[in-house]
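Record features, source Swiss-Prot:
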- Lys75: active site, proton acceptor (ACT_SITE)
- Tyr301: active site, proton acceptor (ACT_SITE)
- Arg174, Met349: substrate binding site (BINDING)
- Arg174 to Ala or Lys: Loss of catalytic activity (MUTAGEN)
- Asn175 to Leu: Loss of catalytic activity (MUTAGEN)
- Ala393 to Tyr: Reduces the catalytic activity towards L-Lys by 2-fold. Loss of racemase activity towards L-Arg (MUTAGEN)
Amino acid sequence: MPFRRTLLAASLVLLITGQAPLYAAPPLSMDNGTNALTVQNSNAWVEVSASALQHNIRTLQAELAGKSRLCAVLKADAYGHGIGLVMPSIIAQGVPCVAVASNEEARVVRASGFTGQLVRVRAASLSELEDALQYDMEELVGSAEFARQADAIAARHGKTLRIHLAFNSSGMSRNGVEMATWSGRGEALQITDQKHLELVALMTHFAVEDKDDVRKGLAAFNEQTDWLIKHARLDRSKLTLHAANSFATLEVPEARLDMVRTGGALFGDTVPGRTEYKRAMQFKSRVAAVHSYPAGNTVGYDRTFTLARDSRLANITVGYSDGYRRVFTNKGHVLINGHRVPVVGKVSMNTLMVDVTDFPDVKGGNEVVLFGKQAGGEITQAEMEEINGALLADLYTVWGSSNPKILVD
């Protein structure tokens, strides 16, 4: 029945409008995170600190010292922090440029009242590009074929589309023209010669967070942009050159060029030692109940943990479906009342168990910190990354997309 209703609705749209409905990604929330009810009855939630975010923006702007413009990268729903929550701070701090990946992100950025520069930082499909014309978004272009197709779309709508020509200067081999070959340079020249595309920027992206590798990619980018500007007879004063992500922005100042694209640094996700940037996200849950079990009992699926003593185990209302992955089985820790307690047994779909035997004050209803700080304790980025075997962004983008979010200050 649901399928038949959907089919009927689609048929009605086609009958009434003469057009097939455009299906897109699930709508992102415009919630600004100020309603406590969004997390009060939730099993797990993400807290986002507006003060930390605004502090990080100001710190970054001060470091740039007006020599490079800041483009705030808010892809993946602002790295899981929620574009609806983040945009008021972006606007309040006067950030001139926002970068996104999806049309839905672009919609929320514009709906928030942002009228500045909006850029997509990945290759779009042709249907995405056409739909995004309504958001006045600048598009990444990295092939002559795509440029011709984009030009045709812009012409059909009577528009001129602003584009950023991407180079494969550091070997990402993902979006950019390969300027190390003559055929690639020929493609770049063709891209600059499309009637309905306005070239406003030249860009690249660094493949490795390593200073020497960044400098090597930067040298290639500088040579390649110089060549294209000369041979395509471009006006350098009308072009924005940008390459630096958060790592390059903070660690290789010469890579900042005209504009930097920072995402992680805005949210406090930086290299070790950059303590001036504050973490903007915490991931939390609650204790459902505390149970007593005798020594010798096993815990969880597949009996991966055996109690060595009579124990008190707290049942936490979060699991791998909420983004707390099974990799933390018998390895992770959480904070309850400031106590650091270990995860025991396999993380389940909706539940995990922790050993609170040594802490009689732990009881049902207590707040649990899965990532972040509590009463002097901390679950750190380093330990989460070591156990997960990947960057923290691999986790917090999922936490944010799987759980409600709230601003805490």
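Using N, Cα and C of the backbone, Cβ positions are placed for all residues, glycine too.
Recorded residues Lys75 (active site, proton acceptor) and Ala393 (mutagenesis position) have their alpha carbons 12 Å apart, per Cα-Cα distance. The Cβ of Met349 (substrate binding site) has 10 other Cβ atoms within 10 Å, all protein chains considered. Annotation note: Met349 (substrate binding site) sits in a coil segment as assigned by DSSP. For Ala393 (mutagenesis position), the same-chain residues lying six or more positions away in sequence with a CB closer than 8 A to its CB are Ala76, Tyr79, Gly264, Asp269. Here the recorded positions are Lys75, Arg174, and the one whose Cβ sees the fewest other Cβ atoms within 10 Å is Arg174. A separation of roughly 11 Å, to the nearest angstrom, links the Cα atoms of Tyr301 (active site, proton acceptor) and Met349 (substrate binding site).
All protein chains considered, the CB of Tyr301 (active site, proton acceptor) has 13 other CB atoms within 10 Å. Between the CA atoms of Arg174 (mutagenesis position) and Met349 (substrate binding site) there is a gap of 34 Å. Tyr301 (active site, proton acceptor) falls within a helix when secondary structure is assigned with DSSP.
The Cβ of Asn175 (mutagenesis position) has 20 other Cβ atoms within 10 Å, all protein chains considered. Cα-Cα distance from Met349 (substrate binding site) to Asn175 (mutagenesis position): 36 Å (rounded to the nearest whole number). Under DSSP, Asn175 (mutagenesis position) is assigned to coil, being neither helix nor strand in the three-state scheme. According to DSSP, Ala393 (mutagenesis position) is assigned to a helical segment.
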